[in-house]
Structure formats: structure tokens, C-alpha cells
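Undergrad: Straight out of Swiss-Prot:
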- R487: active site, stabilizes transition state or protonates leaving group (ACT_SITE)
- G31, A32, G33, K34, T35: ATP binding site (BINDING)
- E377, D431, D433: divalent metal cation 1 binding site (BINDING)
- D381, S478, E480: divalent metal cation 2 binding site (BINDING)
- H140 to A: Loss of ATPase (MUTAGEN)
- E276 to A: Loss of ATPase, no change in exonuclease activity (MUTAGEN)
- H283 to A: 4-fold decrease in ATPase, no change in exonuclease activity (MUTAGEN)
- H283 to D: Nearly complete loss of ATPase (MUTAGEN)
- H310 to A: Loss of ATPase (MUTAGEN)
- S478 to A: No change in exonuclease or nicking activity. Loss of exonuclease but not nicking; when associated with A-381 and A-480. Loss of exonuclease and nicking; when associated with A-431; A-433 and A-480 (MUTAGEN)
- R487 to E: Loss of exonuclease, reduced nicking activity (MUTAGEN)
Amino acid sequence: MLKRLQVKNFRCLEDIDLPLGPLTAIVGPNGAGKTTILRAIDLVLGDVWPSLRSFRIPQDFINFDTTRAIEITVHFDPPYTQGSFNITAFRLTCKGEDADFHVDLEPLDEGGNVPRYPSGNPLRVGTDMRNHARVLFLDHRRNLAQHLPSIRGSILGRLLQPVRREFKLQDNFKQVYEQAMDLLRTEQVKQIEKTIAETAKQMLGFLGKDAMKSMEIGFGFADPANPFNSLRLQYRESDLTLPGDELGLGIQSAIVVGIFEAFRQLGEKIGTVIIEEPEMYLHPQAQRYFYRLLCEMADKDQCQIIYSTHSPIFADVNRFEALRLVRKDRDDRVVVSYVREEDKSALDNVRNRFKLGGRFDTARNEVLFAKRALLVEGYGDRVAALQLFNQLEVDPDAECIAVVDCGGKAGIELIVGVCKALDIPFVVVHDEDVWPIDERADEETRRKQEQENKAEQEKNQRIQACAGAERVFVVQPSLEAALGIGRNASDKPYRIAEILKTVDVGQPPDALRPFVEAIRQVTRPMEE
């Protein structure tokens, strides 16, 4: 598994150092450097051996400055052992002057040094050594040709390795061509084919059941003399058969998801897979399916998944340990923010207190793509915020402000922790939810009210402690009460919106002033 990436002077990456986990989601705005990070890993460990032809000179040098050497170091674990040497990283450099450039790929030991033999000669990176940490890179094009068995290191190539051994036992292939195709379709081939076809059809289900009935996805062999290197996925509809790589990118993407599902079901280990924008060409339901599939494969140690994304489905605040937020600072340098090891335990405790239902709302993940965030307690509060933005003549989308329904106060704690770890500026507004005790009630009811008030006070204190008092605005006792809406009223969001339309935001009622001030603050420039 890859553990760490260091990049210097490659394209827009002047100097970054980021940890890599079993599942790593690289998020950030367009042009921040997400794809460059993936390309850096692919240069060192991808399908093509790195050489001078791997680089564009001077375009791949930062600011086109060829005097600053490109250096990409990828660390991995477990180490590769060769004799007495333990190799834990590879370093790729491209440097030179006066048009005399050269590229070096060097192995590094635990101390970050190139090991040397007793003779003084340095250890060199060989094919076996590089294959120890090799990665499979899937770019945004989703071309099925990337996955065919003829492509070195492809997913289907790895899936079919045991099938090749099984097929070698069939010694009459050359004698009877008519029987050859049946012989090629061993039980494992059939199982792989079935899984890919069923998953792809599931991904394409939005076309309708009638369309699915006339569609088949399966294997075809382009060259019977070299069956498994020429195996390809075919798409059959009515009497028409087409190679999979001739189809639209949406169908090809669905078939790619099917290939991953086949790997998951067979329990095979892939190594490290790098995916550029896994959401590409998939509708939302298919995106959620693919995301769960990737998470399960990473959780079960079938493979390491590293991907870039613009989708709130694939950027999940509940998996905060996987997030790497890439942005440019005021000096136009790329910086990467992530949850540090020392903060993970506290955030994990908050996550465990989070309401289960709130964990499945991908809308709150939009906070990861915002320049600033207004964190509110629930859906009604979000409706109120959007209505007040409108009355203040501020477009939150145009200002890249996320209005986030956190799903309760525990959710606010979680999102605040993630925002702080990733340096996302934020403001919080929530209800106090501390109500006067009804002295006319019986003792048991009063005791229950006191316990509820105490619990809310503790929640409020935790929010203020984690967010900072200057970022927290509290409506007393609640937004509904401030607007004259009963605690048990029905259709609260609609009532909130209708009443707020009549509010003068220039001179709001005192009870509503904290909410308006929170919105005013989040619209101002804020320090990260």
C-alpha cells in the first residue's frame, strides 16, 4: 500500500507532502492540482516505465522553470526486500540544464537514502522491485481498452490469471476450433462475465426494463490463436454485436463498475487503483453504488483506492480520515489540508454520536467544495438561511457559500471538526433549545424538562468549545419561537419561509438578530 507522496516542482505542485490511506479522496476546486497529484503517482508507478519521454519540457516544470528539478517520491509498505536491503520508497527526478535533461528512478531505504553495495555502486530499480508497488491508473476517459487483458496490469488481466492456468489444461484447443469457444468459457470466465453483465445492467437500469431485456454484455475472443490476450467485452443488442470500447462512455463506465464488482465478489487483491473522477458518466444512483463498492473493497483490504472527485457522493465528511483538500493559497501555491492523526480520535467520538439518518445525506458533503460555510442545525434552519440570503440579495452559490443542514447538534460538531481540520472558514447558527420549566407540571414532568435543558446546554457548550465563540450565533430559545411558530406545529419549513418574507432584514426582531448576523458574517471575507 502507498503510504505517502512528496512532490516538488512538478507542474503546479511546488512542494506538497500528503499521507495516503486505504481510501483517499482528493477534493478541491478546478485547477487546484488534483489530477496532477494522481499523475505524479502514475509517473512513478504506472503502466509506463518513467523516462525522459514521460515529461513535457518545459511545461511539466513549475512555472516552466527548468532550473528547479522535478522530484516525486512515493513511499510504500510493506517494504521490498532485496538481499540485505529494505526498500520503502521510489524517487523519480527530472533535471538538467542547457537542454541536457535526464531522468532517474531511485530506490530509497528507511532513512531516505539510496542503498549501495559494498563496492559502492548504487542499487537500481528493477522490474520486480517496481512491480511491488505498481498502480493501476484509470483516467477520466473510462475507455474499456484500458482494462482488457492485453494491457499489462489491467484489472481483467489480473482477474483472468487463474483462468489462463485453468485453460492450459485443455489440450485439444488447436485440434477442434468449433469446440474452442466453449473451452475458453471456463467456469471462472462465466462467473466473471455474469458479474460484469449484471452489475453493468444494474448501473444502466435507468434506461428501463424493456431496454435491459434486449441487451447483453459478455466476452468475445478476437483472436482464437491467442485467446486471453485478445479477450474483449462485447455489447449485444438485438442482432447487433459491438466491441465494448466502441460504445458510449456512459455504458463503458457502467461496465467498468461491473469489472470492479467482479473483483469484489471473487475476493481478489488488486494492489493500488487510482481513479480520476469515478463519478464520470454515471447517474447519481450508480455513483452511490460505485462509491459503496470502492469503500467496501478498501475496508476489506482488497485494494487501496486513491481518487480525485468533484462529486459530494464520493467526498464524504463521515469518512473524514480519507479526505485530502487541495487548494491554492494567497501566493498561488498548492496546499493540501487533511485531518491530522492527533485530531482523529476526537472526531471519531463525535461521529459515533451522530444520528444514523444524517450519515446518508450527501448534500452536507458540499461543504468540502465551498470557500465558506454556514452550518445550521436542521432543514427548517436551512430554509430560513436561504430565504434570508435572498432578502439580503446575496447568492450563496455565486459566492461559493455552502448552507449545510448538519442533521442536529452532533452533526454540527462533526462538520465543525472537519472544517477546522481542512481549513474551511465557517459560521454556526443553532437554537439554544433551553425552555422555561413549567412550574404547574407534576414533579416527574419538571424533572424531565430539567434533564432535557441540561442535555441541550451540554450540546451548546460542546459546539462553542469546538467552533469558538466568535463563530457561533445562538437563537433563543429557537428559530420557531422567534417567529411565533409553536413547538408542535406542522409544516414548519413552509411557515418559516412565509413569515421570513415579511421580516425587515435591515431591522430584524431581536430574537431573530443572531440568525441574520450569522448570514452577514459568512458573506464577508473570512480568514481560513
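Note that Cβ sites are derived from N, Cα and C of the backbone, with glycine treated the same way.
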Undergrad: Hey, of G31, G33, K34, E377, D431, D433, which of those binding-site residues are within 10 Å of S478 (mutagenesis position), Cα to Cα?
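TA: So the list is D431, D433.
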Undergrad: For the binding-site residues listed here, G31, G33, which shows the highest count of neighbouring CB atoms within 10 A?
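TA: In terms of Cβ crowding, the pick is G33.
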Undergrad: Determine which residues of the same chain, besides E377, D431, D433, have their CB within 8 A of the center of the CB atoms at the recorded divalent metal cation 1 site, and list them by sequence.
TA: G378, D381, K409, H430, E432, E456, V475, S478, L479
Undergrad: Name them in sequence order: residues not among D381, S478, E480 whose Cβ is within 8 Å of the mean position of the Cβ atoms defining the divalent metal cation 2 site.
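TA: Going along the sequence, the neighbours come out as E377, G378, G380, A384, D431, V475, L479, A481, A482, L483, I485, K492, I496.
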Undergrad: Near H283 (mutagenesis position), how many other Cβ atoms are within 10 Å of its Cβ?
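TA: A count of 15.
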Undergrad: Helix, strand or coil at G31 (ATP binding site), per DSSP?
TA: coil
Undergrad: Between the recorded positions E276, E377, where is the Cβ count within 10 Å the lowest?
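TA: Counting other Cβ atoms within 10 Å of each of the recorded positions E276, E377 gives the minimum at E276.
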Undergrad: List which of the binding-site residues G31, T35, D431 have their Cα within 10 Å of the Cα of E276 (mutagenesis position), in sequence order.
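TA: Among G31, T35, D431, the ones whose Cα sits within 10 Å of that of E276 (mutagenesis position) are T35.
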Undergrad: Compute the mean position of the Cβ atoms of G31, A32, G33, K34, T35, which form the recorded ATP site, and then list in sequence order the other residues of that chain whose Cβ is within 8 Å of it.
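TA: My list of surrounding residues reads C12, G28, P29, N30, T36, I37, S308, V326, V334.
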Undergrad: Pop the Cα-Cα gap between A32 (ATP binding site) and E480 (divalent metal cation 2 binding site) into the table, whole Å please.
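TA: Cα-Cα, rounded: 41 Å.
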Undergrad: Taking the Cα atoms as reference points, how far is K34 (ATP binding site) from E377 (divalent metal cation 1 binding site) in Å?
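TA: Roughly 32 Å, rounded to the nearest whole number.
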